[in-house]
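Undergrad: Copied straight from Swiss-Prot:
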{"type": "DOMAIN", "residues": "1-127", "note": "domain 'C2 1'"}
{"type": "DOMAIN", "residues": "134-263", "note": "domain 'C2 2'"}
{"type": "MUTAGEN", "residues": "Asp167 to Asn", "note": "Inhibits strongly calcium-dependent translocation to the cell membrane. Inhibits strongly calcium-dependent translocation to the cell membrane; when associated with N-173. Leads to the constitutive (calcium-independent) attachment to the cell membrane; when associated with N-173; N-229 and N-231"}
{"type": "BINDING", "residues": "Asp167, Asp229, Asp231, Asp237", "note": "Ca(2+) 2 binding site"}
{"type": "MUTAGEN", "residues": "Val282 to Ser", "note": "Inhibits calcium-dependent translocation to the cell membrane; when associated with S-283 and S-284"}
{"type": "MUTAGEN", "residues": "Val283 to Ser", "note": "Inhibits calcium-dependent translocation to the cell membrane; when associated with S-282 and S-284"}
{"type": "MUTAGEN", "residues": "Thr288 to Ala", "note": "Does not inhibit calcium-dependent translocation to the cell membrane; when associated with G-286 and G-287"}
{"type": "DOMAIN", "residues": "306-526", "note": "domain 'VWFA'"}
Amino acid sequence: MSDPEMGWVPEPPAMTLGASRVELRVSCHGLLDRDTLTKPHPCVLLKLYSDEQWVEVERTEVLRSCSSPVFSRVLAIEYFFEEKQPLQFHVFDAEDGATSPSSDTFLGSTECTLGQIVSQTKVTKPLLLKNGKTAGKSTITIVAEEVSGTNDYVQLTFRAHKLDNKDLFSKSDPFMEIYKTNGDQSDQLVWRTEVVKNNLNPSWEPFRLSLHSLCSCDIHRPLKFLVYDYDSSGKHDFIGEFTSTFQEMQEGTANPGQEMQWDCINPKYRDKKKNYKSSGTVVLAQCTVEKVHTFLDYIMGGCQISFTVAIDFTASNGDPRSSQSLHCLSPRQPNHYLQALRTVGGICQDYDSDKRFPAFGFGARIPPNFEVSHDFAINFDPENPECEEISGVIASYRRCLPQIQLYGPTNVAPIINRVAEPAQREQSTGQATKYSVLLVLTDGVVSDMAETRTAIVRASRLPMSIIIVGVGNADFSDMRLLDGDDGPLRCPKGVPAARDIVQFVPFRDFKDAAPSALAKCVLAEVPRQVVEYYASQGISPGAPRPSTPAMTPSPSP
């Protein structure tokens, strides 16, 4: 029985699913010698492109006289799926006390995105000189690993036995508080149990909290347990205390049915009473860790993001030959369709190993019979609608425009259902190998709203997300209904979506913003949607692929 005045300590806000901390381990092979007598003293400097400039993030240690170094110092960086995060790795010779690359110390560099590294787990690239030529046979290998444990939860169940009685006319009303010791040796309250009334042998309710909250993900961090007799005046009577660590708690309950117990000690009684043993015992009956998988767990476990594009070719876009058309192909300024394709697709392509993307159009009359189609391949190859990289999608879009007649209506359900078919097949495998993301670029209100709602509700049960970017100045109020932010979307028959899989964004909100802002907004929800889907299906990530460089360890610096 719990007392309403004894509230549980609230959990701190959960870490944003889109953000994870990644450690990069770096090694090089075959670095150039700057002179014939000595080998280089290499160091790797990591830079991140942020706010239109390259900024140093981390650097490795310096290794002496080594042309194939394996650095021990990891390069840590925050990872965001929705951002491009371009990286540069500069290798330089620090033999003469150099602290940065120069024309005399530069050994080579390479550039890639953080998304490319985490999606492949291990990347090996040639080092390039400042003139763009390869630095001999020099290579750099980068291995990514997510900082683990930050999302895990632990479930604990405690009871006590023969606690001291602190009440004159009844039994104690015990509750327990758990504290973790901070780096400055101060104690921080992390949990308070409910009060069990009039009971010297209380069994407290099981509770669940994050490993980060309990011990800051440090299993050796000291934990302090204090047991009190509740008093409505707020002056609770101290019964006793004990200390432990999460490691000790795990080891003490490792086997089925195994429990761990501690004497509950009141230091004042211990120091004053010769025959004092304890003020009761506290028993840990259950200690289980619940692994909460992250987006990076799935990506590093081999899950590919399958990206599909659908482009609105209805007449409301305007004649492409007119400068006022939303499909105008001006040599001076890319139209909004092209801008959205480049920014959103440019990020998604880093997570697809073959870099081939199906691209469809809807709402146009297409050759040879010029009948209206709502899911035609923009490369006009219905057997193989895939384009090579996002640049191939853009090239197909440019070639497609002069060959079709913009028409209507704006029917979106057919393309959603088309992408749902392979997602349905993927679901049947029961594995986390491919998650589909459909990008719909449209200029107006959906004509087949009822069918679209039905298609989205069906897709919400599949490994699939839908991003809708509204292009132009139309009234998109109906489109926001699909987003599900104001409550679960329902199909016309009243069946609710299993989860929120649609993100709608009007392009005009980002017209004057940096190109990356649009991608940041529309892709921010994808990591959460991926994790939610696989968690709802009870599907764990695949085993991380082997990532340790098979290289001889470098000599100590």
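Each Cβ is built from the backbone N, Cα and C atoms, and glycine gets one as well.
In the displayed structure, how are the listed features positioned relative to their neighbours?
TA: Note: Asp167 (mutagenesis position) has non-local neighbours Asp173, Asp229, i.e. same-chain residues 6+ apart with C-beta under 8 A of its own C-beta.
Following the DSSP three-state reduction, the secondary structure of Asp237 (Ca(2+) 2 binding site) is strand.
In this structure, Val282 (mutagenesis position) is part of a beta strand by DSSP.
Within 10 Å of the C-beta atom of Val283 (mutagenesis position) sit 14 other C-beta atoms, taking all shown protein chains into account.
All protein chains shown were included, and the count of other CB atoms within 10 Å of the CB of Thr288 (mutagenesis position) stands at 13.
Here the domain 'VWFA' (306-526) has a mean pLDDT of 92 out of 100.
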Undergrad: For the binding-site residues listed here, Asp229, Asp231, Asp237, which shows the highest count of neighbouring CB atoms within 10 A?
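TA: Most Cβ neighbours within 10 Å: Asp229.
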Undergrad: Report the residues of the chain - excluding Asp167, Asp229, Asp231, Asp237 - with C-beta within 8 Å of the mean position of the site's C-beta atoms, for the recorded Ca(2+) 2 site, in sequence order.
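TA: Here the nearby residues are Lys166, Ser172, Asp173, Tyr228, Tyr230, His236.
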Undergrad: Give the sequence-ordered list of residues that share a chain with Val282 (mutagenesis position), lie 6 or more positions from it, and have CB atoms under 8 Å from its CB.
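TA: In sequence order, the residues whose Cβ lies under 8 Å from that of Val282 (mutagenesis position) (at least 6 apart) are Phe158, Arg159, Ala160, His161, Met176, Phe225, Val227, Phe242, Gln261, Trp262, Cys264.
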Undergrad: Give me the CA-CA distance between Val283 (mutagenesis position) and Asp237 (Ca(2+) 2 binding site), in Å, as a whole number.
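TA: Spelling it out, the Cα of Val283 (mutagenesis position) and the Cα of Asp237 (Ca(2+) 2 binding site) are 20 Å apart.
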Undergrad: Roughly how many angstrom lie between the C-alpha atoms of Asp237 (Ca(2+) 2 binding site) and Thr288 (mutagenesis position)?
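TA: Answer for this pair: 31 Å between alpha carbons.
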Undergrad: Sorry to bug you, but what's the C-alpha spacing from Asp231 (Ca(2+) 2 binding site) to Thr288 (mutagenesis position), rounded to the closest Å?
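TA: Roughly 32 Å, rounded to the nearest whole number.
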